[in-house]
Amino acid sequence: MVVEDTPKSIITDDQITTNPNRVIEDDNNLEEGEILDEDDSSATSKPVVHQPHLLENSWTFLFDTPAAKSKQDDWGSSMRPIYTFSTVEEFWSIYNNIHHPGKLAVRADFYCFKHKIEPKWEDPICANGGKWTANYPKGKSDTSWLYTLLAMIGEQFDHGDEICGAVVKVRGRAEKISIWTKNASNEAAQVSIGKQWKEFLDYNETMGFIFHDDARKLDRNAKNKYVV
């Protein structure tokens, strides 16, 4: 598949760098009167060891396919984990080798959640939470999805401990990106997350926050409790 050009990321290039230190022979090893020539082939160098850049949290990509969902009665039972990553390098290795939202089939759901948190209302960490949602025309969410991932795994939110994960849902005429949080009743934290997310995405439309409990009881009739 063709990998899209990666836009300027929140995880900066200097976080993925090589070790500039080059080990050469110590001056004490020179013969008396010998001058060390830096280009001298006798100057030995050791291979550079690339240290992985650890993330503060481990994250898991999960995928729910349209075909699998049509065969299951219970919501979420067809969801499958793809890969759990804990370093910057692992993230890019996965991201650059998977389809982005614009290439996913209609009715596909693609998740990135903190490791061991399931993107389900029944998960004890998600149970009292809610979600912010940004809406996009079909095929227009790729860049915002990447920026959302980078903001989360790069711990760019002031209330990052409130975040469970994010999901992009591909539908017939639209794509929706949502950020799930833990404590819906913590208005200050939720509004802060919503405002920062809008800023990261340069999103100009209104965003709404729905409590999971309302969505569970009212389904499509659930109303926004917070807006930014």
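Just so you know, glycine gets a Cβ as well, placed from its N, Cα and C.
For Arg216 (mRNA binding site), the number of other Cβ atoms no farther than 10 Å from its own Cβ, over all displayed protein chains, is 12. DSSP assigns Arg216 (mRNA binding site) to a helical segment in the three-state reduction. Summarising the annotation, Swiss-Prot assigns mRNA binding site to 71-76, Lys103, 121-122, 171-176, 216-220.
One entry in Swiss-Prot concerns the mutagenesis experiment Ser70 to Ala. Its note says: Resistance to pea seed-borne mosaic virus (PSbMV) and normal translation activation.
Listed in Swiss-Prot is the mutagenesis experiment Trp75 to Ala, annotated as follows: Resistance to pea seed-borne mosaic virus (PSbMV) and altered translation activation.
Taking all protein chains in view, 21 other C-beta atoms sit within 10 angstroms of the C-beta of Asp109 (mutagenesis position). Among the mutagenesis results in Swiss-Prot, Asp109 to Ala has the note: Partial susceptibility to pea seed-borne mosaic virus (PSbMV) and normal translation activation. The residue drawn here is the original one.
In Swiss-Prot, a natural variant is listed as Glu34 to Ala, annotated with the note In strain: PI 347492. In strain: PI 347422, ATC-6931 and PI 347484, allele S-3.
Classification of Val49 (variant position) by DSSP places it in coil, neither helical nor stranded. Under its natural variant entries, Swiss-Prot includes Val49 to Ala with the note: In strain: JI 1010, allele S-6. In strain: JI 1007, allele S-5. In strain: JI 1090, allele B-3. In strain: JI 1370, allele B-2.
A natural variant is reported in Swiss-Prot for this position, Thr206 to Ala, and the note states: In strain: Dark skinned Perfection. Of all Cβ atoms in the protein chains displayed, 11 besides its own lie within 10 Å of the Cβ of Thr206 (variant position).
According to Swiss-Prot, the natural variant Ala215 to Ser carries the following note: In strain: JI 1532. In strain: VIR 1589, allele C-2. In strain: JI 2630, allele S-1. In strain: JI 1787, allele A-1. In strain: JI 1546, allele A-2. Within the same chain, the residues at least 6 positions away from Ala215 (variant position) whose Cβ sits under 8 Å from its Cβ are Trp121, Ala222, listed in sequence order.
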Nearest of the recorded positions (Val49, Asp109, Thr206) to Lys103 (mRNA binding site) - Cα to Cα: Asp109
Alpha-carbon spacing, Arg171 (mRNA binding site) to Asp109 (mutagenesis position), which is rounded to whole Å: 9
Fewest other Cβ within 10 angstroms of its own Cβ, chosen from the recorded positions Val49, Ala174: Val49
Rounded inter-Cα distance in Å - Ala174 (mRNA binding site), Val49 (variant position): 45
